[in-house]
Amino acid sequence: MDYNPNLPPLGGGGVSMRRSISRSVSRASRNIEDIFSSGSRRTQSVNDDEEALKWAAIEKLPTYSRLRTTLMNAVVEDDVYGNQLMSKEVDVTKLDGEDRQKFIDMVFKVAEQDNERILTKLRNRIDRVGIKLPTVEVRYEHLTIKADCYTGNRSLPTLLNVVRNMGESALGMIGIQFAKKAQLTILKDISGVIKPGRMTLLLGPPSSGKTTLLLALAGKLDKSLQVSGDITYNGYQLDEFVPRKTSAYISQNDLHVGIMTVKETLDFSARCQGVGTRYDLLNELARREKDAGIFPEADVDLFMKASAAQGVKNSLVTDYTLKILGLDICKDTIVGDDMMRGISGGQKKRVTTGEMIVGPTKTLFMDEISTGLDSSTTFQIVKCLQQIVHLNEATVLMSLLQPAPETFDLFDDIILVSEGQIVYQGPRDNILEFFESFGFKCPERKGTADFLQEVTSKKDQEQYWVNPNRPYHYIPVSEFASRYKSFHVGTKMSNELAVPFDKSRGHKAALVFDKYSVSKRELLKSCWDKEWLLMQRNAFFYVFKTVQIVIIAAITSTLFLRTEMNTRNEGDANLYIGALLFGMIINMFNGFAEMAMMVSRLPVFYKQRDLLFYPSWTFSLPTFLLGIPSSILESTAWMVVTYYSIGFAPDASRFFKQFLLVFLIQQMAASLFRLIASVCRTMMIANTGGALTLLLVFLLGGFLLPKGKIPDWWGWAYWVSPLTYAFNGLVVNEMFAPRWMNKMASSNSTIKLGTMVLNTWDVYHQKNWYWISVGALLCFTALFNILFTLALTYLNPLGKKAGLLPEEENEDADQGKDPMRRSLSTADGNRRGEVAMGRMSRDSAAEASGGAGNKKGMVLPFTPLAMSFDDVKYFVDMPGEMRDQGVTETRLQLLKGVTGAFRPGVLTALMGVSGAGKTTLMDVLAGRKTGGYIEGDVRISGFPKVQETFARISGYCEQTDIHSPQVTVRESLIFSAFLRLPKEVGKDEKMMFVDQVMELVELDSLRDSIVGLPGVTGLSTEQRKRLTIAVELVANPSIIFMDEPTSGLDARAAAIVMRAVRNTVDTGRTVVCTIHQPSIDIFEAFDELMLMKRGGQVIYAGPLGQNSHKVVEYFESFPGVSKIPEKYNPATWMLEASSLAAELKLSVDFAELYNQSALHQRNKALVKELSVPPAGASDLYFATQFSQNTWGQFKSCLWKQWWTYWRSPDYNLVRFIFTLATSLLIGTVFWQIGGNRSNAGDLTMVIGALYAAIIFVGINNCSTVQPMVAVERTVFYRERAAGMYSAMPYAISQVTCELPYVLIQTVYYSLIVYAMVGFEWKAEKFFWFVFVSYFSFLYWTYYGMMTVSLTPNQQVASIFASAFYGIFNLFSGFFIPRPKIPKWWIWYYWICPVAWTVYGLIVSQYGDVETRIQVLGGAPDLTVKQYIEDHYGFQSDFMGPVAAVLIAFTVFFAFIFAFCIRTLNFQTR
C-alpha cells in the first residue's frame, strides 16, 4: 500500500519516547477528565505513569503483535477515590462480547455525536503523520441504457403467451425473428461525477431510472440490457479492476437468512468482506507514529486495531455498525421471514444497509435505504454516514424516497433524475436557484426534496408556478435537461468532465484488483461456521427426517417380518429383493427434502455471491461435508431397525456392506437434489426437474425393466443411472450369502438359487460388482457436487420481467380530458405556490378538497362510527433469547395501558420510533392478532367490539402489500368490491365504483397491469401500496386502518396516497394511519396525533393544530426541551425531542408526563363519553357474517382463481411438460410390452411401468401445487381477516380450478402411454384407464394442497408430504403383493390410495385376459386372469368398488384441505 514511507519522521529528533508518552497520556487524560472528574489528580498521575509504562511495553513488541495489542480503558470503582479510569492491555483479536459492549457503551453513548467525535479523532491521528487516505471518484459519460420488452396484453404471463414466447425464442436462435418488442430507454445520454468526501443524494420519481443508474455505477447491470457510454473509477474502466469489490450496491430488497440473528448476519458479512486496506493503513500509521514518538489515544487505537483485525468471528466493527444504525436493541433477535416472526421491516432495512457498511468498502451506492424507517432514525443513520463520508473521504450516492428537510440538508450534492434524464446534478445550494430560473418556487412549508420530485411531473408542476409575468405552460423533462447544460452548475460539470481523470493522482489502494479480499481458507471457515449454525437452527428439519426414516423403517421391518419370510425358492427371494428395492428407493427419496431447503436458500446465496462475499465452492463444500453426519445417523437408523428384523443375510460383514451402500445412496441423492435445485432455481421448476430426474434413474435402474429388456435406444441410460449400481450392489451383497448359494433353484436344477435369482433380475454374477457399485456411487456423489458448485458459480436467479405499461401512458390525452384526475393532481390550480396537503387542515378540509368532484367514487352510503379504547395491554410469551439472557418473567408486555379514541371525519396519525408498538396497537384494535394476550376495553360507537361484525365495517391496509400475484390491478379491485359491498349494490354500480376508486388513487393507467410478486415482477413498491389502499377503499368501510401507507413511496406518490386518504376522511369516515417519516405537508394533513414511545406507551394524544402548533406547544412546555428551529419538520423535531436520548438528558419519562397532563384527562373524558352509546343507537347487526352468500363467495373466488391458474405457466405449463416427458419416457422405455404375455415377468414389467408413471406424475402434481397454494394462502389470510369470504368457498374454488387442468393432463397422458405401451384398444378398457388415471392425478394434487393446509410453510409441507410417499410406495402392491402382506398390516393396504390405483389399472387391462402365461419357480402355467388374482389378489369384478374408492380419496383430500384452511391459522401476528 502506497503511504509514502519515505516521508521524514515527524517531531524533533531528540525527543525521548518516555517524554512523548507522558505528553500524550496527559493529553488523553484531559479529554476524559470531564467524565471521570471525581478521581484525585494524585491518583490520576500514578495511573498516567502506569499507562505510560504499558505503552512503552507495547512499543517493544514485534510488529505483528503490536498491531493487535492495545490498552482498553475501563471504569474501576474505588471506595477512597471514587470511580477511576484504568487501562488494561488487551489483544483485539480476543475481545469477548462483554469487552466489546463495554467499549461501545463508553465511547458511543449518543450515536451521531460520539460517532463524529471518534471519527474526528481517527482522522486527526491519520493527518498528524501525513498519510493520505485512498479516495474514489466515479464518472459516467454519455451513459445510455435500453431494454427490449413486451407491451400490453402480450406482457401478461398467460399459458398462451408463454408458449408463444418460447416458440419465438427458439426461432430467434436460428435467425427467424417474429417477436415484436418495444424498446424502452431507461437512461438517456447522461453524464456526471460522484466525488469523494461529498454526500450525494439521488432523487427522482418512480421508474425514472434511479435503481438502474445505481446498478450501472456498481457494475451490476443485467447482461440483457443494451449499454453504451463509459463508467470509470479514478480513470479506470470497469473491466480494469473489480468494481463489485471496490464499491457496494445496497439493494432496496431485503434478502437475509431468516433464522440468523441480526448480529450473526453482520458478523458473517464482516468476516467475508475482510478488512481491506485497514491493516496496511494501521501498519504504516504505527510505523510513522513510532518514528515520530507519537502516542495514540487508547480508544482510537483500540477502535482502529480492532477494525483492522483479520479473521475474527465477532468483530468490533459489527458492534459499532449495530450502534450507529440503532440495531443494538435487536442484535440477538432473528431476522425472520414471511412465516417466522423476527425484526420489524424498518429494522430489516437497516440490516441490509449494515451488511454492507460493516465491510471496508468506501464507495457505496445505496438504494432507498430509509423505507420503513421513521424520520428521526433516518436522520440519525444518514448523519452517521455523512460523518463517515466527510471524515473518511468515502464516496456515497444514496437514493431516498421521502427525505425530511433536515435529512436533505445533510447532503452536499443532488442528482435529480426524471424520465431517464438528468435534470440537475451539482451542489444542493444551487438547485432551487435552477428551478426559480424557470419560474418555479418551493413553498415555505414544503420540503425541498418533495418539491424536486413533483416539479418535473406534468400532473404536479403547475402548483409551483410563481411567475406573474407570463402564463403557465408545461415544461417537459427534456427542456429542463437541456437548460441545465447551460446553467452555471451544468457548465462547470461539463468542463470538469472534459478533463480526463489523472490516474497518477489516484491512490493505488483505492481500487480493488483481487476478486476476494480474504484468504480462501478464511472464507471456507466462515461459510463452515455459518452452515453449522444453520444446521443447529434447522434441527427440527433433521430430527423430522430421522424420525420419518425410523417410522418407515419400523413399518418396513414389520411388513417384511423375518418370521414371515423364507429362503426356499425364487418367489421368497423376490420378497427380499422387494425389501432391498424399497430401502434403496426410500433412502433415495429421503434426499428430496434437501431440494426445498436449497431452493429457499438460493436468493440470499445469489446476493452474497454477486457481492463477492465468497466463491461458490466455499458454500457447497460445507453443505456437503456437514450433511455427512446426518446421513450416517439416518443410515444407521434404517439399518438397525430393518436389517435383522427383515432377516437379511446374518453375516456382520454383509450388514456393514449394506450400510455403506445405503449411506452412499443417501449422499448421492442429497447431492443430486441440491444440483437440481441449483439448476432449476425455483420451487415449482425444481419439483418438476427433481421428479423427472428421479423418474429417469428409476426407470432405467434395471429393476422395473431388466437390462436385457431395455430398448436399444435407452441402453446407454442404464449405465448412467446411479440406481443401476445401487441395485446391483445391494442384490449381489445379499444373494451371494451362503444361504442362497448353498441351495439349488429346484430339485431337478443344477443352478444355485442365488444365481437363478440374479439371472432373473439380469444382475451381474461377479462378487466384485459390490465394490464397483460402491466406487460408482462415490463417483456420482463427487460428480453431482462438482456440477452443483459449477451451477452455483455460473447460473443466475430466474428473474421475471414486468410488462411495459407506462404510468404516464397517454398523458396528453389525460390533460384537460379528465377533470377529476386533474383536480386530484393539482388539488385546486387556483392556489398556485401553496402546498395543497398543508391546506387540508381541520378548518378548510372541505374547501381544499376541491368540492364534491374529489369525493366522486366515495358516495356509497355508510354509517359513521367512532372507536374508543381504554387501558389496552398486550403481552406475548417471553422470547427464548431473552430467557436465555436471564429474564425471569414469563410474558413480555408490548402495549402498556393505551387509551384513546378515533372519530369520524378525523384523520389520526399513529407515530413513534421503530419498535414503539404502532403496528401492534393497530393489529390489536383491528382484531388481526393471532397470538398473545390482550387486555382492555375496545368499543365501537359505545358498544363492545365484536370482531365478526367489525370486519364488515372496517378496512385494514397492511404494511406488507399482500395480493394475488397473477391477477391485474382492476381484477383485484373487482374481487374486493364484489365480495365486500352489500348485495343491494348492483353489478354496474360496483363496476363504476371500482373505476372511480382506481382514479382516486391514480391507478387507472395501470388497470391491466399484472400485480406480480414483490421485487420480482409486476407493480413497483409505490404502485403496490396504492393498490393495497384501493382494495380497502372499494369495500366502502366506516373505519380504515392504514399501516404505513406512505412507506416505500416517493414524495409525489405519498402525496397522491394522502390525497386519497384525505378525501376518504372528508366523507365522514374514521381513518387511522401509522406513519414513519412524513414530510411537513403530509404530517400536517392529519387532524390528530397519537405518539408512542418504545415500550408501547403513549406520550401524546391530541390535535395537531394549524401548522402543528398544538403538539409543538405541548412539548416546548416542558423545561429543557429546545425550541423547534425555523422551517424544521415538526414530525422530526417531535420524535427527536421525545427520544430516549432526550429523556436521559432531561431525566424525564414523557409517558409519565403525559399521564399527569390535562391533555390525558381530557382524552380520558372523551373515551368515557364515546364508551356510552348515543341515545336511540343500536349495536352493529348484520343478518349474515359476510356480504355475499356462499354461492356468491364461491363464484367470486372461482373467478379470481381461474385467472390465477391461467396466468401461472410456471405451474401449469411446467406440470404439462413434465407429464408429456413422463408419458414419452414410459412409452419409449416400455415400448409395446403391454401385448407381451408369455410369462409372469412381462406382467411384472407392465405393473412396474404403470406404478412408476402414476407415482411420478402424482408426486409431481403434489409438489408443484404446494408453492401455488402457499402463495395464495398468504393472500387468503388477509382476505379472510378482512371479512371477504369464509374459508369453504375459497377452498372449494381452488379445488374446482384443478379439475379442467388435470383432465387435459390425463387425456394426453393416457393417449400417449396407452398407445406406446401397447395396451388393447377397447373402448371400455381405455375409458377405465383414463378414469383411474384422472382420479389418481386428482387425489395426488389434492393431497399436495392438503399438506400445505396442515403445515405452516411450503418447506414443512414438502417434508410432510414426502413422509407418506414412502408408505404409499410400500403398500402400493408392487414391492410386496397383497397376499404376502402380514395380516396386521393388511388394513393399511386398503387405505393406501396408490394401491387402489394399481389395482384399477391392472384389473381394467388384464382382468378378462385368458391367455396362459409361464409362472416363476416351476409352478404350473396359469391364465393372466388367474395369475393376477392368485399372485396380486386383484379380482376382475371389483372395478366398481375401485372407482368408488378413488372418487372417495379425491373428495377426502379435498375436504381435509378445506377443513384445515378453515380451522388452522399459521400466520403469527
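Quick reminder: no glycine exception, Cβ is built from N, Cα and C everywhere.
Keep in mind the model shows the original residues, not the substituted ones.
Listed in Swiss-Prot as a mutagenesis experiment, Ser37 to Ala is described as follows: Normal resistance against Blumeria graminis and translocation to the host-pathogen interface.
For the published mutagenesis Ser38 to Ala, Swiss-Prot gives the following note: Normal resistance against Blumeria graminis and translocation to the host-pathogen interface.
Quoting Swiss-Prot on the mutagenesis of Ser40 to Ala: Impaired resistance against Blumeria graminis but normal translocation to the host-pathogen interface.
Experimental mutagenesis is annotated in Swiss-Prot for Thr43 to Ala, with the remark: Normal resistance against Blumeria graminis and translocation to the host-pathogen interface.
According to Swiss-Prot, the experimentally introduced change Ser45 to Ala is described as follows: Impaired resistance against Blumeria graminis but normal translocation to the host-pathogen interface.
Feature annotation from Swiss-Prot assigns domain 'ABC transporter 1' to 171-444; the stated evidence is sequence analysis.
Counting only same-chain residues six or more apart in sequence, the Cβ atoms lying under 8 angstroms from the Cβ of Thr211 (ATP 1 binding site) belong to Gln252, Asp367, Ser399. According to Swiss-Prot, the ATP 1 binding site annotation covers Gly204, Pro205, Pro206, Ser207, Ser208, Gly209, Lys210, Thr211, on the basis of sequence analysis.
Among the features that Swiss-Prot reports, domain 'ABC transmembrane type-2 1' is placed at 522-735, with the record citing sequence analysis.
Annotation source Swiss-Prot lists domain 'ABC transmembrane type-2 2' at 1192-1406.
Excluding Gly204, Pro205, Pro206, Ser207, Ser208, Gly209, Lys210, Thr211, which define the ATP 1 site, the same chain contributes Val417, Ser418 within 8 Å (Cβ to the Cβ centroid), listed in sequence order. Note on Lys210 (ATP 1 binding site): other Cβ atoms within 10 Å of its Cβ, all shown chains, come to 25. Annotation for Ser208 (ATP 1 binding site): spatial neighbours Val417, Ser418, Glu419, Gly420, criterion Cβ-Cβ under 8 Å with sequence separation of six or more. Between the listed binding-site residues, namely Gly204, Pro206, the fewest other CB atoms within 10 angstroms of a CB are found at Pro206.
Using a 10 Å radius centred on the Cβ of Ser207 (ATP 1 binding site) and all shown protein chains, the other Cβ atoms total 19. Neighbours of Gly209 (ATP 1 binding site), defined as other CB atoms within 10 A of its CB across all chains, total 22. Under the DSSP three-state reduction, Thr211 (ATP 1 binding site) is assigned to helix.
When Cβ atoms from all protein chains are considered, those within 10 Å of Pro205 (ATP 1 binding site) total 24, not counting its own.
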